[in-house]
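Taking it in order: structure first as C-alpha coordinates, then the write-up.
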Amino acid sequence: MVRFEKVHLVLGLALVLTLVGAPTKAQGPVCGAGLPDKFSRLNFPEGFIWGTATAAFQVEGAVNEGCRGPSMWDTFTKKFPHRCENHNADVAVDFYHRYKEDIQLMKDLNTDAFRLSIAWPRIFPHGRMSKGISKVGVQFYHDLIDELLKNNIIPLVTVFHWDTPQDLEDEYGGFLSGRIVQDFTEYANFTFHEYGHKVKHWITFNEPWVFSRAGYDNGKKAPGRCSPYIPGYGQHCQDGRSGYEAYQVSHNLLLSHAYAVDAFRNCKQCAGGKIGIAHSPAWFEPQDLEHVGGSIERVLDFILGWHLAPTTYGDYPQSMKDRVGHRLPKFTEAEKKLLKGSTDYVGMNYYTSVFAKEISPDPKSPSWTTDSLVDWDSKSVDGYKIGSKPFNGKLDVYSKGLRYLLKYIKDNYGDPEVIIAENGYGEDLGEKHNDVNFGTQDHNRKYYIQRHLLSMHDAICKDKVNVTGYFVWSLMDNFEWQDGYKARFGLYYIDFQNNLTRHQKVSGKWYSEFLKPQFPTSKLREEL
(Lines of atoms letter the chains of each structure in order from A; the text may use other names.)
(Lines give C-alpha, C1' and ligand atoms only; values in the text may rest on other atoms or scores of the structure.)
Protein backbone atom coordinates (compact mmCIF):
# COMPACT_ATOMS: atom_id res chain seq x y z
CA MET A 1 0.00 0.00 0.00
CA VAL A 2 1.34 3.42 -0.96
CA ARG A 3 0.92 6.15 1.66
CA PHE A 4 1.20 9.94 1.17
CA GLU A 5 0.48 12.75 3.75
CA LYS A 6 -15.88 27.65 -29.88
CA VAL A 7 -18.62 27.98 -32.95
CA HIS A 8 -19.81 25.82 -35.79
CA LEU A 9 -20.48 22.07 -35.84
CA VAL A 10 -17.52 21.46 -38.14
CA LEU A 11 -15.22 23.41 -35.83
CA GLY A 12 -16.58 21.57 -32.81
CA LEU A 13 -15.97 18.19 -34.40
CA ALA A 14 -12.49 19.30 -35.42
CA LEU A 15 -11.81 20.17 -31.77
CA VAL A 16 -12.87 16.68 -30.70
CA LEU A 17 -10.65 15.01 -33.29
CA THR A 18 -7.71 17.23 -32.39
CA LEU A 19 -7.90 16.31 -28.71
CA VAL A 20 -8.44 12.61 -29.39
CA GLY A 21 -5.51 12.52 -31.78
CA ALA A 22 -3.20 14.24 -29.28
CA PRO A 23 -0.65 12.27 -27.22
CA THR A 24 -2.17 10.17 -24.45
CA LYS A 25 -0.24 12.09 -21.82
CA ALA A 26 -1.33 15.70 -21.61
CA GLN A 27 1.68 17.97 -21.89
CA GLY A 28 3.18 20.80 -19.87
CA PRO A 29 1.78 21.08 -16.33
CA VAL A 30 2.95 23.99 -14.20
CA CYS A 31 4.43 22.14 -11.23
CA GLY A 32 5.64 24.73 -8.79
CA ALA A 33 6.55 24.10 -5.18
CA GLY A 34 3.88 24.48 -2.52
CA LEU A 35 0.40 25.94 -2.77
CA PRO A 36 0.08 28.22 -5.79
CA ASP A 37 -0.83 31.82 -5.04
CA LYS A 38 -3.11 31.94 -8.06
CA PHE A 39 -4.67 28.72 -9.24
CA SER A 40 -6.38 28.01 -12.56
CA ARG A 41 -6.49 25.63 -15.49
CA LEU A 42 -3.12 27.09 -16.50
CA ASN A 43 -1.58 25.07 -13.65
CA PHE A 44 -2.57 21.87 -15.48
CA PRO A 45 -1.32 20.13 -18.62
CA GLU A 46 -2.05 21.68 -21.98
CA GLY A 47 -4.90 19.74 -23.56
CA PHE A 48 -6.42 18.77 -20.20
CA ILE A 49 -10.22 18.42 -20.56
CA TRP A 50 -12.50 20.19 -18.07
CA GLY A 51 -16.20 19.48 -17.83
CA THR A 52 -19.36 18.73 -15.91
CA ALA A 53 -21.38 15.52 -15.76
CA THR A 54 -24.99 14.31 -15.68
CA ALA A 55 -26.91 11.10 -16.42
CA ALA A 56 -30.01 10.62 -18.55
CA PHE A 57 -32.37 9.29 -15.88
CA GLN A 58 -31.35 11.97 -13.41
CA VAL A 59 -31.92 14.99 -15.64
CA GLU A 60 -33.92 14.26 -18.78
CA GLY A 61 -37.48 13.71 -17.59
CA ALA A 62 -39.95 13.25 -20.48
CA VAL A 63 -40.34 9.59 -19.56
CA ASN A 64 -43.49 9.21 -21.65
CA GLU A 65 -42.33 11.16 -24.71
CA GLY A 66 -40.72 10.03 -27.95
CA CYS A 67 -41.78 6.40 -27.48
CA ARG A 68 -39.37 5.99 -24.56
CA GLY A 69 -39.91 2.72 -22.74
CA PRO A 70 -39.78 2.31 -18.95
CA SER A 71 -36.52 1.54 -17.18
CA MET A 72 -36.07 -0.41 -13.97
CA TRP A 73 -35.61 2.90 -12.14
CA ASP A 74 -39.00 4.12 -13.35
CA THR A 75 -40.45 0.94 -11.90
CA PHE A 76 -38.48 1.21 -8.66
CA THR A 77 -39.57 4.79 -7.94
CA LYS A 78 -43.22 3.90 -8.56
CA LYS A 79 -43.21 0.57 -6.75
CA PHE A 80 -41.17 1.74 -3.74
CA PRO A 81 -41.71 5.52 -3.51
CA HIS A 82 -40.74 5.56 0.17
CA ARG A 83 -37.26 4.36 -0.83
CA CYS A 84 -36.70 7.46 -3.00
CA GLU A 85 -38.07 10.17 -0.69
CA ASN A 86 -41.42 9.78 -2.52
CA HIS A 87 -39.83 11.37 -5.58
CA ASN A 88 -39.55 10.17 -9.17
CA ALA A 89 -37.82 11.30 -12.36
CA ASP A 90 -40.87 11.74 -14.58
CA VAL A 91 -39.89 15.39 -15.10
CA ALA A 92 -36.50 15.45 -13.34
CA VAL A 93 -34.99 18.83 -14.32
CA ASP A 94 -36.48 18.72 -17.83
CA PHE A 95 -33.15 18.54 -19.64
CA TYR A 96 -34.95 16.80 -22.52
CA HIS A 97 -36.67 20.08 -23.39
CA ARG A 98 -34.09 22.54 -22.04
CA TYR A 99 -30.79 21.12 -23.24
CA LYS A 100 -30.04 24.13 -25.45
CA GLU A 101 -30.49 26.45 -22.48
CA ASP A 102 -28.34 24.16 -20.34
CA ILE A 103 -25.57 24.05 -22.93
CA GLN A 104 -25.36 27.81 -22.58
CA LEU A 105 -24.84 27.27 -18.85
CA MET A 106 -21.89 25.04 -19.75
CA LYS A 107 -20.48 27.82 -21.91
CA ASP A 108 -20.91 30.25 -19.01
CA LEU A 109 -18.77 27.87 -16.95
CA ASN A 110 -16.03 27.92 -19.63
CA THR A 111 -16.00 24.11 -19.75
CA ASP A 112 -14.51 22.09 -22.62
CA ALA A 113 -16.64 18.98 -22.28
CA PHE A 114 -19.90 17.50 -21.04
CA ARG A 115 -20.47 13.97 -19.82
CA LEU A 116 -23.93 12.64 -20.66
CA SER A 117 -25.52 9.23 -20.86
CA ILE A 118 -27.82 7.68 -23.42
CA ALA A 119 -31.02 6.18 -22.02
CA TRP A 120 -31.22 2.63 -23.36
CA PRO A 121 -35.07 2.59 -23.31
CA ARG A 122 -35.19 5.92 -25.15
CA ILE A 123 -33.35 4.26 -28.07
CA PHE A 124 -34.78 0.73 -27.81
CA PRO A 125 -38.07 1.14 -25.87
CA HIS A 126 -38.35 -2.62 -25.32
CA GLY A 127 -34.66 -3.34 -24.90
CA ARG A 128 -33.71 -4.80 -28.27
CA MET A 129 -33.71 -3.71 -31.89
CA SER A 130 -36.10 -6.40 -33.12
CA LYS A 131 -38.83 -4.95 -30.89
CA GLY A 132 -38.50 -1.47 -32.32
CA ILE A 133 -36.25 1.59 -32.50
CA SER A 134 -37.47 5.00 -31.39
CA LYS A 135 -36.51 7.36 -34.20
CA VAL A 136 -37.47 10.28 -31.96
CA GLY A 137 -35.12 9.06 -29.24
CA VAL A 138 -32.27 8.48 -31.69
CA GLN A 139 -32.74 11.97 -33.11
CA PHE A 140 -32.81 13.55 -29.64
CA TYR A 141 -29.23 12.44 -28.98
CA HIS A 142 -28.16 13.55 -32.46
CA ASP A 143 -29.61 16.99 -31.72
CA LEU A 144 -28.00 17.12 -28.28
CA ILE A 145 -24.56 16.06 -29.53
CA ASP A 146 -24.76 18.46 -32.48
CA GLU A 147 -25.66 21.34 -30.18
CA LEU A 148 -22.70 20.53 -27.93
CA LEU A 149 -20.30 20.43 -30.88
CA LYS A 150 -21.75 23.64 -32.29
CA ASN A 151 -20.80 25.26 -29.00
CA ASN A 152 -17.31 23.71 -28.97
CA ILE A 153 -18.17 21.36 -26.11
CA ILE A 154 -16.80 17.81 -26.33
CA PRO A 155 -19.33 15.04 -25.58
CA LEU A 156 -18.20 12.19 -23.34
CA VAL A 157 -20.97 9.60 -23.69
CA THR A 158 -21.87 6.88 -21.18
CA VAL A 159 -23.68 3.98 -22.83
CA PHE A 160 -25.23 2.62 -19.61
CA HIS A 161 -25.93 4.60 -16.45
CA TRP A 162 -28.18 2.12 -14.60
CA ASP A 163 -31.40 2.43 -16.63
CA THR A 164 -31.96 -1.17 -17.74
CA PRO A 165 -35.09 -1.44 -19.94
CA GLN A 166 -37.91 -2.80 -17.79
CA ASP A 167 -38.94 -5.22 -20.54
CA LEU A 168 -35.60 -7.02 -20.18
CA GLU A 169 -36.02 -7.06 -16.39
CA ASP A 170 -39.43 -8.66 -16.82
CA GLU A 171 -38.30 -11.10 -19.51
CA TYR A 172 -35.21 -12.58 -17.88
CA GLY A 173 -34.07 -10.49 -14.90
CA GLY A 174 -31.84 -8.02 -16.72
CA PHE A 175 -28.19 -8.32 -15.73
CA LEU A 176 -28.93 -11.37 -13.59
CA SER A 177 -29.05 -13.36 -16.81
CA GLY A 178 -26.32 -14.05 -19.34
CA ARG A 179 -28.85 -13.14 -22.02
CA ILE A 180 -28.14 -9.48 -21.26
CA VAL A 181 -24.72 -9.76 -22.93
CA GLN A 182 -26.14 -10.09 -26.43
CA ASP A 183 -28.81 -7.44 -25.89
CA PHE A 184 -26.40 -4.91 -24.38
CA THR A 185 -23.82 -5.51 -27.11
CA GLU A 186 -26.48 -4.93 -29.77
CA TYR A 187 -27.57 -1.69 -28.09
CA ALA A 188 -24.01 -0.44 -27.55
CA ASN A 189 -23.01 -1.30 -31.12
CA PHE A 190 -26.02 0.65 -32.38
CA THR A 191 -24.93 3.76 -30.44
CA PHE A 192 -21.35 3.43 -31.72
CA HIS A 193 -22.45 3.28 -35.35
CA GLU A 194 -25.07 5.99 -34.90
CA TYR A 195 -22.93 8.54 -33.06
CA GLY A 196 -19.34 7.31 -33.40
CA HIS A 197 -18.42 9.81 -36.13
CA LYS A 198 -19.25 12.64 -33.69
CA VAL A 199 -18.38 11.16 -30.29
CA LYS A 200 -14.78 10.16 -29.57
CA HIS A 201 -14.91 9.68 -25.78
CA TRP A 202 -17.01 6.76 -24.51
CA ILE A 203 -17.79 4.98 -21.24
CA THR A 204 -19.54 1.61 -21.37
CA PHE A 205 -20.67 1.36 -17.74
CA ASN A 206 -20.97 3.84 -14.91
CA GLU A 207 -19.92 2.63 -11.45
CA PRO A 208 -20.36 -1.14 -11.89
CA TRP A 209 -19.45 -1.71 -8.25
CA VAL A 210 -22.34 0.50 -7.07
CA PHE A 211 -24.74 -0.94 -9.66
CA SER A 212 -24.05 -4.51 -8.54
CA ARG A 213 -23.62 -4.07 -4.82
CA ALA A 214 -26.35 -1.48 -4.16
CA GLY A 215 -28.82 -3.09 -6.56
CA TYR A 216 -28.27 -6.78 -5.85
CA ASP A 217 -26.43 -7.15 -2.52
CA ASN A 218 -27.65 -4.55 -0.03
CA GLY A 219 -30.77 -3.52 -1.98
CA LYS A 220 -30.25 0.20 -1.55
CA LYS A 221 -30.80 1.03 -5.23
CA ALA A 222 -32.90 -0.39 -8.06
CA PRO A 223 -33.89 -3.12 -8.54
CA GLY A 224 -33.64 -3.33 -4.74
CA ARG A 225 -32.68 -6.98 -4.30
CA CYS A 226 -31.09 -8.41 -1.15
CA SER A 227 -31.44 -11.08 1.53
CA PRO A 228 -33.50 -10.46 4.68
CA TYR A 229 -30.42 -10.45 6.91
CA ILE A 230 -28.87 -7.32 5.32
CA PRO A 231 -28.79 -4.56 8.00
CA GLY A 232 -30.97 -1.56 7.27
CA TYR A 233 -32.38 -2.78 3.96
CA GLY A 234 -33.23 -6.46 4.35
CA GLN A 235 -36.75 -5.72 5.53
CA HIS A 236 -37.43 -3.69 2.36
CA CYS A 237 -36.19 -6.23 -0.19
CA GLN A 238 -38.95 -8.45 -1.58
CA ASP A 239 -36.52 -10.80 -3.29
CA GLY A 240 -32.81 -11.40 -3.80
CA ARG A 241 -29.82 -13.41 -2.68
CA SER A 242 -26.98 -11.38 -1.21
CA GLY A 243 -23.51 -12.80 -1.63
CA TYR A 244 -24.48 -14.40 -4.95
CA GLU A 245 -26.41 -12.10 -7.25
CA ALA A 246 -24.04 -9.13 -7.26
CA TYR A 247 -21.17 -11.33 -8.46
CA GLN A 248 -23.30 -12.79 -11.26
CA VAL A 249 -24.51 -9.33 -12.29
CA SER A 250 -20.97 -7.97 -12.47
CA HIS A 251 -19.81 -11.04 -14.37
CA ASN A 252 -22.47 -10.45 -17.01
CA LEU A 253 -21.69 -6.73 -16.99
CA LEU A 254 -17.99 -7.35 -17.60
CA LEU A 255 -18.72 -9.70 -20.48
CA SER A 256 -21.14 -7.13 -21.90
CA HIS A 257 -18.37 -4.55 -21.69
CA ALA A 258 -15.84 -6.83 -23.37
CA TYR A 259 -18.09 -7.67 -26.33
CA ALA A 260 -19.18 -4.04 -26.66
CA VAL A 261 -15.56 -2.85 -26.75
CA ASP A 262 -14.77 -5.47 -29.37
CA ALA A 263 -17.62 -4.04 -31.45
CA PHE A 264 -16.33 -0.50 -30.82
CA ARG A 265 -12.85 -1.39 -32.03
CA ASN A 266 -14.35 -2.82 -35.22
CA CYS A 267 -16.52 0.24 -35.84
CA LYS A 268 -15.11 2.33 -38.72
CA GLN A 269 -17.02 5.44 -37.67
CA CYS A 270 -15.45 5.16 -34.22
CA ALA A 271 -11.85 5.31 -35.47
CA GLY A 272 -9.69 7.49 -33.25
CA GLY A 273 -12.05 7.16 -30.30
CA LYS A 274 -11.37 5.95 -26.77
CA ILE A 275 -13.50 3.85 -24.46
CA GLY A 276 -13.40 2.91 -20.78
CA ILE A 277 -15.41 2.23 -17.61
CA ALA A 278 -16.18 4.78 -14.87
CA HIS A 279 -15.22 3.17 -11.55
CA SER A 280 -16.21 4.56 -8.16
CA PRO A 281 -13.76 3.57 -5.44
CA ALA A 282 -13.45 5.16 -2.04
CA TRP A 283 -10.03 5.37 -0.45
CA PHE A 284 -9.56 3.45 2.80
CA GLU A 285 -7.43 4.19 5.84
CA PRO A 286 -7.01 1.57 8.59
CA GLN A 287 -9.33 2.22 11.51
CA ASP A 288 -6.88 0.64 13.94
CA LEU A 289 -3.20 1.10 13.07
CA GLU A 290 -2.25 -1.80 15.34
CA HIS A 291 -4.44 -4.28 13.43
CA VAL A 292 -4.10 -3.42 9.76
CA GLY A 293 -3.41 -6.86 8.27
CA GLY A 294 -4.27 -7.03 4.60
CA SER A 295 -7.57 -5.20 4.94
CA ILE A 296 -6.73 -2.16 2.78
CA GLU A 297 -5.42 -4.14 -0.18
CA ARG A 298 -8.28 -6.62 0.10
CA VAL A 299 -11.07 -4.05 0.22
CA LEU A 300 -9.53 -2.15 -2.70
CA ASP A 301 -9.60 -5.42 -4.64
CA PHE A 302 -13.29 -5.77 -3.83
CA ILE A 303 -14.28 -2.17 -4.59
CA LEU A 304 -11.96 -1.41 -7.52
CA GLY A 305 -10.13 -4.54 -8.66
CA TRP A 306 -13.42 -6.42 -9.02
CA HIS A 307 -13.95 -4.65 -12.35
CA LEU A 308 -10.57 -3.06 -13.10
CA ALA A 309 -8.46 -6.22 -12.78
CA PRO A 310 -10.44 -8.19 -15.42
CA THR A 311 -10.32 -5.33 -17.93
CA THR A 312 -6.59 -4.86 -17.28
CA TYR A 313 -5.29 -8.38 -16.69
CA GLY A 314 -8.17 -10.63 -17.79
CA ASP A 315 -9.37 -12.05 -14.47
CA TYR A 316 -10.61 -11.25 -10.96
CA PRO A 317 -8.17 -10.42 -8.13
CA GLN A 318 -6.86 -13.47 -6.34
CA SER A 319 -8.17 -12.17 -3.01
CA MET A 320 -11.72 -12.26 -4.40
CA LYS A 321 -11.26 -15.79 -5.71
CA ASP A 322 -9.97 -16.86 -2.30
CA ARG A 323 -12.73 -15.21 -0.29
CA VAL A 324 -15.80 -15.70 -2.52
CA GLY A 325 -14.91 -19.17 -3.81
CA HIS A 326 -17.55 -20.98 -5.86
CA ARG A 327 -19.93 -18.00 -5.64
CA LEU A 328 -17.64 -16.00 -7.93
CA PRO A 329 -18.28 -16.98 -11.58
CA LYS A 330 -15.32 -17.99 -13.72
CA PHE A 331 -14.23 -16.63 -17.09
CA THR A 332 -13.29 -18.94 -19.93
CA GLU A 333 -9.87 -18.52 -21.50
CA ALA A 334 -11.50 -16.87 -24.53
CA GLU A 335 -13.37 -14.43 -22.26
CA LYS A 336 -10.17 -13.58 -20.38
CA LYS A 337 -8.47 -12.78 -23.67
CA LEU A 338 -11.37 -10.55 -24.73
CA LEU A 339 -11.43 -8.74 -21.38
CA LYS A 340 -7.69 -8.14 -21.05
CA GLY A 341 -6.81 -4.64 -22.21
CA SER A 342 -10.43 -3.78 -22.99
CA THR A 343 -10.18 -0.16 -21.84
CA ASP A 344 -8.26 2.73 -23.36
CA TYR A 345 -8.41 4.73 -20.15
CA VAL A 346 -9.68 4.39 -16.59
CA GLY A 347 -12.63 6.53 -15.59
CA MET A 348 -12.73 7.31 -11.89
CA ASN A 349 -15.58 8.81 -9.87
CA TYR A 350 -14.31 9.97 -6.49
CA TYR A 351 -16.33 11.44 -3.63
CA THR A 352 -15.03 10.38 -0.22
CA SER A 353 -12.85 8.09 1.91
CA VAL A 354 -13.54 5.93 4.97
CA PHE A 355 -11.79 3.95 7.67
CA ALA A 356 -11.56 0.21 7.08
CA LYS A 357 -12.76 -1.85 10.02
CA GLU A 358 -11.76 -5.52 10.14
CA ILE A 359 -14.70 -7.88 10.66
CA SER A 360 -15.04 -11.64 11.00
CA PRO A 361 -16.36 -13.86 8.20
CA ASP A 362 -20.02 -14.83 8.32
CA PRO A 363 -20.59 -17.84 6.03
CA LYS A 364 -24.26 -18.10 7.06
CA SER A 365 -25.03 -14.54 5.90
CA PRO A 366 -22.80 -13.89 2.89
CA SER A 367 -22.59 -10.45 1.34
CA TRP A 368 -20.06 -8.21 -0.35
CA THR A 369 -19.18 -6.74 3.07
CA THR A 370 -18.67 -10.06 4.85
CA ASP A 371 -16.70 -11.41 1.88
CA SER A 372 -14.29 -8.47 1.94
CA LEU A 373 -13.98 -8.81 5.74
CA VAL A 374 -14.13 -5.03 5.97
CA ASP A 375 -16.80 -2.71 7.29
CA TRP A 376 -16.67 1.06 6.92
CA ASP A 377 -16.55 3.80 9.52
CA SER A 378 -16.06 7.56 9.37
CA LYS A 379 -14.06 7.50 12.63
CA SER A 380 -10.89 5.76 13.78
CA VAL A 381 -10.75 3.70 16.98
CA ASP A 382 -9.42 6.84 18.68
CA GLY A 383 -12.43 8.86 17.53
CA TYR A 384 -10.71 10.86 14.79
CA LYS A 385 -12.83 11.61 11.73
CA ILE A 386 -11.56 10.77 8.26
CA GLY A 387 -12.30 14.32 7.13
CA SER A 388 -14.49 17.34 7.64
CA LYS A 389 -18.25 17.02 7.21
CA PRO A 390 -20.30 20.23 7.33
CA PHE A 391 -23.68 19.94 9.05
CA ASN A 392 -25.58 19.57 5.78
CA GLY A 393 -22.94 17.57 3.89
CA LYS A 394 -23.73 14.10 2.57
CA LEU A 395 -20.17 12.71 2.75
CA ASP A 396 -16.91 13.33 4.57
CA VAL A 397 -14.45 15.57 2.71
CA TYR A 398 -11.04 13.88 2.35
CA SER A 399 -9.31 15.23 -0.73
CA LYS A 400 -6.07 13.33 -0.08
CA GLY A 401 -7.96 10.15 -0.90
CA LEU A 402 -8.18 11.23 -4.53
CA ARG A 403 -4.40 11.47 -4.82
CA TYR A 404 -3.87 8.17 -3.01
CA LEU A 405 -6.27 6.36 -5.34
CA LEU A 406 -4.69 7.84 -8.46
CA LYS A 407 -1.25 6.73 -7.28
CA TYR A 408 -2.63 3.29 -6.38
CA ILE A 409 -4.09 2.85 -9.87
CA LYS A 410 -0.81 3.93 -11.45
CA ASP A 411 1.23 1.50 -9.37
CA ASN A 412 -1.10 -1.49 -9.60
CA TYR A 413 -2.78 -1.22 -13.00
CA GLY A 414 -0.07 -0.36 -15.50
CA ASP A 415 0.05 3.45 -15.34
CA PRO A 416 -3.09 4.01 -17.45
CA GLU A 417 -4.58 7.24 -18.67
CA VAL A 418 -7.15 8.36 -16.07
CA ILE A 419 -10.14 10.67 -16.42
CA ILE A 420 -11.88 11.91 -13.28
CA ALA A 421 -15.38 11.27 -14.62
CA GLU A 422 -17.16 12.51 -11.47
CA ASN A 423 -16.13 14.49 -8.41
CA GLY A 424 -18.62 16.43 -6.36
CA TYR A 425 -20.07 17.53 -3.07
CA GLY A 426 -23.62 16.72 -1.97
CA GLU A 427 -25.66 18.53 0.62
CA ASP A 428 -29.13 18.25 2.12
CA LEU A 429 -30.41 21.75 2.84
CA GLY A 430 -33.23 20.50 5.04
CA GLU A 431 -35.82 23.18 5.78
CA LYS A 432 -33.81 25.56 3.56
CA HIS A 433 -34.25 23.26 0.55
CA ASN A 434 -36.39 25.78 -1.33
CA ASP A 435 -34.45 28.88 -0.27
CA VAL A 436 -32.70 30.03 -3.46
CA ASN A 437 -30.50 32.59 -1.72
CA PHE A 438 -29.31 30.06 0.84
CA GLY A 439 -28.92 27.26 -1.70
CA THR A 440 -26.72 29.26 -4.05
CA GLN A 441 -24.26 30.20 -1.28
CA ASP A 442 -22.50 26.84 -1.48
CA HIS A 443 -19.08 27.81 -0.16
CA ASN A 444 -18.52 24.27 1.13
CA ARG A 445 -18.84 22.93 -2.41
CA LYS A 446 -16.40 25.53 -3.71
CA TYR A 447 -13.95 24.53 -0.98
CA TYR A 448 -14.46 20.83 -1.82
CA ILE A 449 -13.66 21.37 -5.50
CA GLN A 450 -10.62 23.53 -4.70
CA ARG A 451 -9.15 20.94 -2.34
CA HIS A 452 -9.69 18.10 -4.81
CA LEU A 453 -8.18 20.01 -7.71
CA LEU A 454 -5.09 20.63 -5.58
CA SER A 455 -4.94 16.92 -4.72
CA MET A 456 -5.26 16.01 -8.39
CA HIS A 457 -2.53 18.53 -9.21
CA ASP A 458 -0.24 16.80 -6.69
CA ALA A 459 -0.99 13.43 -8.31
CA ILE A 460 -0.05 14.80 -11.72
CA CYS A 461 3.02 16.78 -10.69
CA LYS A 462 4.46 14.83 -7.78
CA ASP A 463 3.32 11.27 -8.53
CA LYS A 464 3.37 11.58 -12.34
CA VAL A 465 -0.10 10.06 -12.72
CA ASN A 466 -1.44 10.41 -16.25
CA VAL A 467 -4.68 12.29 -15.52
CA THR A 468 -6.14 13.90 -18.65
CA GLY A 469 -9.59 15.16 -17.65
CA TYR A 470 -11.83 16.26 -14.78
CA PHE A 471 -15.64 16.42 -14.60
CA VAL A 472 -17.59 17.99 -11.74
CA TRP A 473 -20.69 16.17 -10.57
CA SER A 474 -22.90 17.80 -11.39
CA LEU A 475 -23.80 20.57 -13.81
CA MET A 476 -27.00 21.11 -11.85
CA ASP A 477 -29.06 19.65 -9.03
CA ASN A 478 -30.97 16.57 -10.17
CA PHE A 479 -32.66 13.33 -9.13
CA GLU A 480 -30.13 11.64 -6.84
CA TRP A 481 -31.44 8.07 -6.81
CA GLN A 482 -32.56 6.96 -3.33
CA ASP A 483 -32.15 10.54 -2.06
CA GLY A 484 -34.60 11.88 -4.63
CA TYR A 485 -34.23 15.64 -4.94
CA LYS A 486 -33.17 16.17 -1.31
CA ALA A 487 -29.46 15.83 -2.13
CA ARG A 488 -28.09 18.72 -4.17
CA PHE A 489 -24.80 18.30 -6.08
CA GLY A 490 -25.08 20.94 -8.78
CA LEU A 491 -23.04 23.98 -9.75
CA TYR A 492 -26.47 25.35 -10.64
CA TYR A 493 -29.34 25.44 -8.15
CA ILE A 494 -32.65 24.11 -9.47
CA ASP A 495 -35.68 25.97 -8.10
CA PHE A 496 -38.20 23.15 -7.90
CA GLN A 497 -40.86 25.60 -6.74
CA ASN A 498 -40.46 27.97 -9.69
CA ASN A 499 -40.47 26.28 -13.09
CA LEU A 500 -37.15 24.51 -12.50
CA THR A 501 -35.31 27.80 -12.93
CA ARG A 502 -31.51 27.48 -12.96
CA HIS A 503 -29.42 29.71 -10.67
CA GLN A 504 -25.62 29.70 -10.68
CA LYS A 505 -24.14 28.91 -7.29
CA VAL A 506 -20.97 30.31 -5.73
CA SER A 507 -19.19 27.09 -6.73
CA GLY A 508 -20.25 27.55 -10.35
CA LYS A 509 -18.97 31.11 -10.35
CA TRP A 510 -15.61 29.97 -8.95
CA TYR A 511 -15.32 27.09 -11.46
CA SER A 512 -16.01 29.48 -14.35
CA GLU A 513 -13.26 31.81 -13.09
CA PHE A 514 -10.88 28.89 -12.65
CA LEU A 515 -11.48 27.80 -16.25
CA LYS A 516 -10.84 31.17 -17.84
CA PRO A 517 -7.86 31.17 -20.24
CA GLN A 518 -6.01 33.60 -17.99
CA PHE A 519 -5.17 33.51 -14.29
CA PRO A 520 -8.06 34.67 -12.07
CA THR A 521 -7.78 37.66 -9.80
CA SER A 522 -8.72 35.69 -6.67
CA LYS A 523 -5.92 34.26 -4.52
CA LEU A 524 -6.26 30.63 -3.48
CA ARG A 525 -4.04 31.02 -0.42
CA GLU A 526 -6.44 33.54 1.04
CA GLU A 527 -9.52 31.45 0.24
CA LEU A 528 -8.13 28.28 1.83
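Glycine residues also receive a Cβ, built from the backbone N, Cα and C atoms like all the rest.
None of the noted substitutions appears here; every position holds its original residue.
The feature active site, proton donor is assigned by Swiss-Prot to Glu207. The feature active site, nucleophile is assigned by Swiss-Prot to Glu422. As annotated by Swiss-Prot, beta-D-glucoside binding site applies to Gln58, His161, Asn206, Glu207, Tyr351, Glu422, Trp473, Glu480, Trp481, Phe489. Quoted from Swiss-Prot, the note on the mutagenesis of Glu207 to Gln is: Loss of activity towards ABA-GE.
Of all Cα pairs drawn from Gln58, His161, Asn206, Glu207, Tyr351, Glu422, Trp473, Glu480, Trp481, Phe489, which the record names as binding beta-D-glucoside, the longest spans 18 Å. Packing around Tyr351 (beta-D-glucoside binding site) is summarised by its Cβ count: 23 other Cβ atoms lie within 10 angstroms of its Cβ, all protein chains included. A separation of roughly 10 Å, to the nearest angstrom, links the Cα atoms of Asn206 (beta-D-glucoside binding site) and Glu422 (active site, nucleophile).
Note on proximity: of the recorded positions Glu207, Tyr351, Trp481, the one nearest the residue listed as 'active site, nucleophile' is Tyr351, by Cα distance. Its own atom aside, the Cβ of Gln58 (beta-D-glucoside binding site) has 26 Cβ atoms within 10 angstroms in the protein chains shown. Other Cβ atoms within 10 Å of the Cβ of Glu422 (active site, nucleophile) number 25 in total over all chains. Recorded residues Gln58 (beta-D-glucoside binding site) and Glu207 (mutagenesis position) have their alpha carbons 15 Å apart, per Cα-Cα distance. A gap of 12 Å separates the Cα atoms of Tyr351 (beta-D-glucoside binding site) and Glu207 (mutagenesis position). Long-range Cβ contacts of Trp481 (beta-D-glucoside binding site) within its own chain (separation 6+, distance under 8 Å): Gln58, Trp73, Cys84, Lys221. In sequence order, Ala278, His279, Ser280, Asn349 make up the list of same-chain residues 6 or more apart from Glu207 (mutagenesis position) whose Cβ falls under 8 Å from its Cβ. Sequence-distant neighbours of Trp473 (beta-D-glucoside binding site) (same chain, six or more apart, CB under 8 Å from its CB) are Thr52, Ala53, Asn349, Glu422, Asn423, Gly424, Phe489, listed in sequence order. Using a 10 Å radius centred on the Cβ of Asn206 (beta-D-glucoside binding site) and all shown protein chains, the other Cβ atoms total 24.
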